[in-house]
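Arg53 to Ala appears in Swiss-Prot as a mutagenesis experiment; the accompanying note says: On substrate with 5'-phosphate, 1 base pair (bp) complementarity and 1 nucleotide (nt) gap, greatly reduced DNA-binding and gap-filling. Barely detectable activity on substrate with high complementarity and 3'-overhang (in Pol domain). Under the heading of mutagenesis, Swiss-Prot lists Phe63 to Ala and annotates it as follows: On substrate with 5'-phosphate, 1 bp complementarity and 1 nt gap, greatly reduced DNA-binding and gap-filling. No activity on substrate with high complementarity and 3'-overhang (in Pol domain). According to Swiss-Prot, the feature Mn(2+) 2 binding site maps to Asp137, Asp139, Asp227. For His331, His337, Asp339, the entry in Swiss-Prot reads Mn(2+) 3 binding site, with the evidence type similarity to another entry. The feature active site, N6-AMP-lysine intermediate is assigned by Swiss-Prot to Lys481, with experimental evidence given as support. Under the heading of mutagenesis, Swiss-Prot lists Asp483 to Ala and annotates it as follows: No ligase of singly nicked dsDNA activity, no N6-AMP-lysine intermediate formed, decreased phosphodiester bond formation on pre-adenylated nicked DNA, no effect on DNA polymerase. Sequence annotations record features per position, and here Swiss-Prot assigns Mn(2+) 4 binding site to Asp483, Glu613. Record note (Swiss-Prot) on the mutagenesis of Glu530 to Ala: No ligase of singly nicked dsDNA activity, no N6-AMP-lysine intermediate formed, no phosphodiester bond formation on pre-adenylated nicked DNA, no effect on DNA polymerase.
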Amino acid sequence: MGSASEQRVTLTNADKVLYPATGTTKSDIFDYYAGVAEVMLGHIAGRPATRKRWPNGVDQPAFFEKQLALSAPPWLSRATVAHRSGTTTYPIIDSATGLAWIAQQAALEVHVPQWRFVAEPGSGELNPGPATRLVFDLDPGEGVMMAQLAEVARAVRDLLADIGLVTFPVTSGSKGLHLYTPLDEPVSSRGATVLAKRVAQRLEQAMPALVTSTMTKSLRAGKVFVDWSQNSGSKTTIAPYSLRGRTHPTVAAPRTWAELDDPALRQLSYDEVLTRIARDGDLLERLDADAPVADRLTRYRRMRDASKTPEPIPTAKPVTGDGNTFVIQEHHARRPHYDFRLECDGVLVSWAVPKNLPDNTSVNHLAIHTEDHPLEYATFEGAIPSGEYGAGKVIIWDSGTYDTEKFHDDPHTGEVIVNLHGGRISGRYALIRTNGDRWLAHRLKNQKDQKVFEFDNLAPMLATHGTVAGLKASQWAFEGKWDGYRLLVEADHGAVRLRSRSGRDVTAEYPQLRALAEDLADHHVVLDGEAVVLDSSGVPSFSQMQNRGRDTRVEFWAFDLLYLDGRALLGTRYQDRRKLLETLANATSLTVPELLPGDGAQAFACSRKHGWEGVIAKRRDSRYQPGRRCASWVKDKHWNTQEVVIGGWRAGEGGRSSGVGSLLMGIPGPGGLQFAGRVGTGLSERELANLKEMLAPLHTDESPFDVPLPARDAKGITYVKPALVAEVRYSEWTPEGRLRQSSWRGLRPDKKPSEVVRE
């Protein structure tokens with residue numbers, strides 16, 4: 001079979017509308033499956049793919065297709081399964097081009113089992129293997145809402161956690177939720193089914209009013225059916241990232257557990273999923289970590305004879321890595337050209353560039369995408385004999401390392417942006433696929449000259465909420481989470497500017513930090529960090545930060561370096577930015593707190609011991625992504641906090657009867673604020689008086705909440721425009737979406753209402 005590099009799929013009827021309600025075309029579907037290939041393939045590779053096709057659109061009849069048609073392209077991987085009624089040959093989708101073929105077939109849905117094919121020793125014949133994961137399909141009965149599904153999902157997660165298994169949630173794209181659990185050791189499909197059934201039955205016993213494990217539909221009204229049967233070797237489940245053939249183009253979308261706590265949880269559309277992937281990557285990355293990887297050197301080997309050419313021809317499959325070397329080789333072949341190669345995932349991704357990379361931004365040069373080369377080729381120089389592929393002399397013209405801004409080298413949506421650091425050539429380059437294997441190479445302006453890094457437009461990178469206990473120090477660095485205000489700082493040879501997380505210039509609000517200008521007078525830097533006020537124990541205090549005066553000692557604790565003396569560092573790995581930051585601190589009086597010791601669990605314990613707010617874990621290889629909340633940064637706090645928007649207030653009783661007694665809290669949603677309860681605990685008399693003064697000009701007769709408030713909460717309320725952001729502590733979210741046992745922490749003038757999301 002041909003390698004993925006040789007495969008070609010021609011899209012026909014590109015403008016055919018497959019989702020009439022949204023006008024989504026076949027071309028849109030083609031682009032979607034090309035866009036999700038990198039994250040989806042690991043979850044379907046090695047598994048037989050059953051397709052559900054809507055050739056005439058979702059408003060017309062569909063049909064399931066298991067048997068691979070004789071007209072299918074020969075390069076598609078395939079294997080045969082014996083059924084009672086005969087044998088069926090299934091396609092195995094293990095390449096981006098295979099997914100493109102799926103789209104060309106208008107096979108909107110891809111269904112796979114929980115087992116993979118395994119090769120028989122000796123013969124190499126593929127046969128069904130053991131299950132590598134569990135799946136639970138949470139199917140809502142009549143009247144069941146998403147919040148109830150999420151409640152059951154958390155119960156399943158907790159049961160599996162008791163036996164040492166981790167669970168990942170997926171909104172199905174239809175009505176329900178899917179839960180996936182990777183198995184440390186594969187088990188038979190029968191064994192997986194037995195385990196899943198026991199979990200479902202145990203859940204039914206614990207939650208009889210909400211859960212059923214029985215397939216009888218008449219028993220499902222008002223309950224969640226925990227379908228365990230899809231672990232059977234003969235059954236399939238809609239694959240993660242697959243489209244659904246419904247009225248709208250929804251997707252079986254991986255979610256975070258924090259999202260399942262959101263009462264507004266809903267199914268996601270394909271365009272939303274693409275945005276999430278660009279921001280967060282694959283949320284199911286740990287589900288199929290052992291997925292089979294295609295040998296990317298198959299085509300390279302087939303084009304060469306080791307007995308006739310001095311080129312390196314390794315026999316082993318390449319091992320995926322995170323190296324970042326590049327090489328440009330001058331190739332005196334029949335048509336002289338330069339070969340540009342970038343190390344990626346264990347191979348050298350390669351282009352033949354007739355005129356070499358351009359040396360200015362005003363021209364584009366043609367680049368032909370060629371077969372992947374082995375890493376050993378990066379040091380190859382020599383003469384390829386006449387009559388052999390690529391005959392001619394090869395000389396290394398330049399080599400070095402590169403930073404990645406974007407790397408999509410698939411045959412359909414290719415775009416690569418890198419920053420080269422070589423001896424003869426340096427700078428930012430983009431390679432963009434135009435048609436087939438034809439790409440354009442373009443030199444970009446240096447990132448420091450781009451608008452994206454203008455300090456006034458820079459937004460801080462944000463962390464996702466999660467647990468750090470299972471994270472290892474070999475891959476993650478652990479910082480303390482400080483109880484202060486996030487600041488971006490620009491110090492430029494004696495001048496300093498400060499910006500809040502929301503983008504406000506707050507230089508005048510922190511006269512105590514003017515000393516940074518003198519400390520960093522020899523440099524032009526942009527720093528990310530936290531402004532803190534320490535209590536008598538030397539611990540950052542949020543309340544003292546809130547009530548600081550001009551004479552209060554405010555410190556700036558830096559934890560990231562984004563720009564240094566003419567070089568933008570956004571595309572540089574965290575561990576390298578950290579080294580530069582520590583070097584800068586050693587040469588100045590800049591405060592850079594030390595990293596926490598050990599793995600995640602030890603770091604979290606250290607943070608608790610010192611009375612800090614929590615821990616921020618950062619992948620050592622992560623790049624800085626301005627304004628994005630990314631899974632490569634994880635925050636884990638010792639107590640629950642939530643930012644809220646104030647939507648109204650109620651007068652107090654007794655000594656508070658003339659002023660504010662409690663505040664109405666909300667979380668911004670599409671139709672207004674989603675009511676999150678009231679808070680009065682923790683407010684001092686001084687704060688109450690200040691709040692009354694601040695809220696007076698915001699008075700409105702219209703409720704800012706998306707639905708009418710319950711009578712007990714609406715009584716005696718004065719509504720205000722949703723302009724002020726505050727932070728509260730709480731014990732838990734109730735099923736109704738209220739904060740239980742909330743207590744006031746303070747206003748957050750550094751935050752905009754539009755930034756507030758449910759944690």
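Glycine is no exception: its Cβ is also placed from the backbone N, Cα and C atoms.
Considering only the recorded positions His331, His337, Lys481, Asp483, Glu530, the residues lying within 10 A of Glu613 (Mn(2+) 4 binding site) on a C-alpha to C-alpha basis are Lys481, Asp483.
Listed in sequence order, the residues Phe136, Leu138, Gly176, Phe225, Val226, Gln230 complete the 8 Å Cβ shell around the Mn(2+) 2 site centroid, once Asp137, Asp139, Asp227 themselves are left out. Cβ neighbour count for His337 (Mn(2+) 3 binding site): 21 (other Cβ atoms within 10 Å of its Cβ, all protein chains included). Here Glu530 (mutagenesis position) is positioned 9 angstrom away from Lys481 (active site, N6-AMP-lysine intermediate), judged by their C-alpha atoms. Put simply, Phe63 (mutagenesis position) is 22 Å from Asp137 (Mn(2+) 2 binding site) when counted between their Cα atoms. Asp339 (Mn(2+) 3 binding site) sits 47 Å from Phe63 (mutagenesis position), counting Cα to Cα. There are 21 other CB atoms within 10 A of the CB of Glu530 (mutagenesis position), with all protein chains counted. Each residue contributes its Cα atom, and for Arg53 (mutagenesis position) and Asp139 (Mn(2+) 2 binding site) these two points are 23 Å apart. Report note: the Mn(2+) 3 site is defined by His331, His337, Asp339, and the residues of the same chain whose CB lies within 8 Å of the CB centroid of those residues, excluding them, are Gln329, Glu330, Ala333, Pro336, Tyr338, Ala352, Val353, Val394. DSSP gives the residue listed as 'active site, N6-AMP-lysine intermediate' a strand state.
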